[in-house]
Amino acid sequence: MTNAEVTIAVRHEPMRIAGRLVDTDDRVEVRYPWNDTVVGTVPAGRAEHAREAFAIAAAYQPKLTRYERQKILLATAEALAARKEEISDVITLELGISKADSLYEVGRAFDVFTLAGQMCIRDDGEIFSCDLTPHGKARKIFTMREPLTAISAITPFNHPLNMVAHKVAPAIATNNCVVVKPTELTPMTALLLADILYEAGLPPEMLSVVTGWPADIGMEMITNPHVDLVTFTGSVPVGKLIAANAHYKRQVLELGGNDPLIILNDLSDDDLARAADLAVAGATKNSGQRCTAVKRILCQESVADRFVPLVLERAKRLRFGDPMDRSTDLGTVIHEKAAALFEERVMRAAEEGADILYHPGRSGALLPPIVVDRVPHQSDLVLEETFGPIIPIVRVPDDDDATITLSNSTAFGLSSGVCTNDYRRMQKYIAGLKVGTVNIWEVPGYRIEMSPFGGIKDSGNGYKEGVIEAMKSFTNVKTFSLPWP
């Protein structure tokens, strides 16, 4: 047993409803995936708890100035940086990712709050002169943005801090009230973030965090009459359930992906080594539990025999094990059931003709970086969203049209990465790939926290996340005009 395991203290957290601590007799256990021990409990909240939170949000009229919003957001960012060890411990304990990955997540959340703080003092209202045509008048038309009644934010397990930050920070920046329902698997980080925001000066009525089982509280998060917008990050089935039940409410749905990294045949040996670095890092960071993780590597046939050994070499270097050990590169996935499912997909791919090149063995939720070559492109391993540190290589023809067709042949359309030095081929793939983002010489998921991000097809409903796009989605545009002699 490690020292980290010996010193774990179980956290019993209440909900935060407009700053008030609310508990229930029934509790939801939060387990450490590394050893399946209970590391915390949260209330098994019910619909009435969400209903109360939305009623408070709807009744409150935020009056924060842009300066005050910026001050709160930047103070939150600084608190995240100052408390990064404590916060990353909570993330690792409830999610199982390595300390290196959880510290990186805290850094990303710092970026979100910093950028939201910078953007909230910027006024993007527009002015239109009306004397532009023979039918014009001596007037000017102006636009301004106003907050919504209440925002419902439903967040996934794989980024317990950053996904909450991406919904809460833009809401604060636009003077909105938001109710957050984190997944029951990793709820404790969201509760800690709420406390940090209250301490930074956020009026408590502007933020509530409710917890509980989806069957008990989920539908209220979607259908409550005070909710103007539902923002959700998570699985495709749940996203479609929200779309079917939210009806006329606005929805920002960021769903799954099976993002490709595409390796083209114009690469030198040095280029292939660089591409292998991207492939392995993109497939295994955060234990592969990212919607934008590299979930299939499409390698053109004529360079595959040179590329695959480079991937194998890098995968074998990864240290996997105790997430709290500072030397660990790769921690666990969310639970043993998920690890077993992804391992089963690997074995099924092998039955379909794939070659398992590296699989040092699974232990509970600890799934190692498994390298699989010659995966059939119709295998579930690469057709479905395999949310773990699997490194599947699909050999594709030395033909760009055929490669693009294969890349587009799944139900998802989130993002992709392409490794090529040919500018004309870059343009062809940017135009031809049916995804929300194309990154050249970078992993599919690369972005900064304020750039537009989102998918098409089953990966989302076309609305974008990122601080700037979220601030637009979280507001109504009011148009008014004045005489202007």
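Here the Cβ of each residue, glycine as well, is placed from N, Cα and C on the backbone.
Unsubstituted: the structure retains its original residues.
From a predicted model like this one, the values you see are computed outputs, not experimental measurements.
Quoted from Swiss-Prot, the note on the mutagenesis of Arg108 to Ala is: Decreased catalytic activity and decreased affinity for phosphonoacetaldehyde. In this structure, Arg108 (mutagenesis position) is part of a helix by DSSP.
Neighbour list (Arg447 (mutagenesis position), Cβ cut-off 8 Å, at least 6 residues apart, same chain): Thr437, Phe453, Gly466. The feature substrate binding site is assigned by Swiss-Prot to Arg108, His159, Arg290, Cys291, Thr292, Arg447.
The Cβ neighbour count for Glu184 (NAD(+) binding site), using a 10 Å radius and every protein chain shown, is 19. For Thr155, Pro156, Phe157, Lys181, Pro182, Thr183, Glu184, Ser235, Glu385, the entry in Swiss-Prot reads NAD(+) binding site.
One mutagenesis experiment named in Swiss-Prot is Asn158 to Ala, and its note says Strongly decreased catalytic activity. Counting every protein chain shown, the number of other Cβ atoms lying within 10 Å of the Cβ of Asn158 (mutagenesis position) is 25. DSSP gives Asn158 (mutagenesis position) a coil state; it is part of no helix or strand.
Mutagenesis annotation in Swiss-Prot: Glu254 to Ala, described as Loss of catalytic activity; the structure shown retains the original residue. Secondary structure at Glu254 (mutagenesis position), taken from DSSP and collapsed to helix, strand or coil, is strand.
When other Cβ atoms within 10 Å of the Cβ of Glu254 (mutagenesis position) are tallied across all protein chains shown, the result is 25. Positions annotated as active site, proton donor/acceptor by Swiss-Prot, on the basis of experimental evidence: Glu254.
Here the residue is the original one, while Swiss-Prot reports the published mutagenesis Arg290 to Ala with the comment Decreased catalytic activity and slightly decreased affinity for phosphonoacetaldehyde. Less than 8 angstroms from the CB of Arg290 (mutagenesis position) sit Asn158, His159, Gly445, each of them six or more residues away in the same chain.
The Cβ neighbour count for Cys291 (mutagenesis position), using a 10 Å radius and every protein chain shown, is 29. Swiss-Prot documents Cys291 to Ala as a published mutagenesis change and attaches the note Loss of catalytic activity.
As annotated by Swiss-Prot, active site, nucleophile applies to Cys291, with the evidence given as experimental evidence. Look at Cys291 (mutagenesis position): DSSP puts it in coil.
For the mutagenesis experiment Glu385 to Ala, the note given by Swiss-Prot reads: Decreased catalytic activity and decreased affinity for phosphonoacetaldehyde. Spatially close to Glu385 (mutagenesis position) yet at least six residues away along the chain are Ser235, Val236, Gly256, Gly257, Asn258, Cys291, Lys295, Phe412, judged by Cβ distances under 8 angstroms.
In three-state terms derived from DSSP, Arg447 (mutagenesis position) belongs to neither a helical nor a strand segment and is classed as coil. Here Swiss-Prot describes Arg447 to Ala as a published mutagenesis experiment; the accompanying note says: Decreased catalytic activity and strongly decreased affinity for phosphonoacetaldehyde.
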Of Thr155, Thr292 (the binding-site residues), the residue whose Cβ has the fewest other Cβ atoms within 10 Å:
Thr292
What residues, ordered by sequence, lie under 8 A Cβ-to-Cβ from Arg108 (mutagenesis position) and sit at least six positions away in the same chain?
Asn162, Ala165, Glu449
Fill in the CA-CA distance, Glu254 (mutagenesis position) to Phe157 (NAD(+) binding site), as an integer in Å.
14
Between Phe157 (NAD(+) binding site) and Thr292 (substrate binding site), how many Å separate their Cα atoms?
15
Return the residues near Pro182 (NAD(+) binding site) by Cβ distance under 8 Å, restricted to its own chain and a separation of at least 6 in sequence.
Thr155, Pro160, Val164, Thr189, Ala190, Leu191, Val209, Thr211
What's the CA-CA gap between Glu184 (NAD(+) binding site) and Thr292 (substrate binding site) in angstrom, rounded?
22
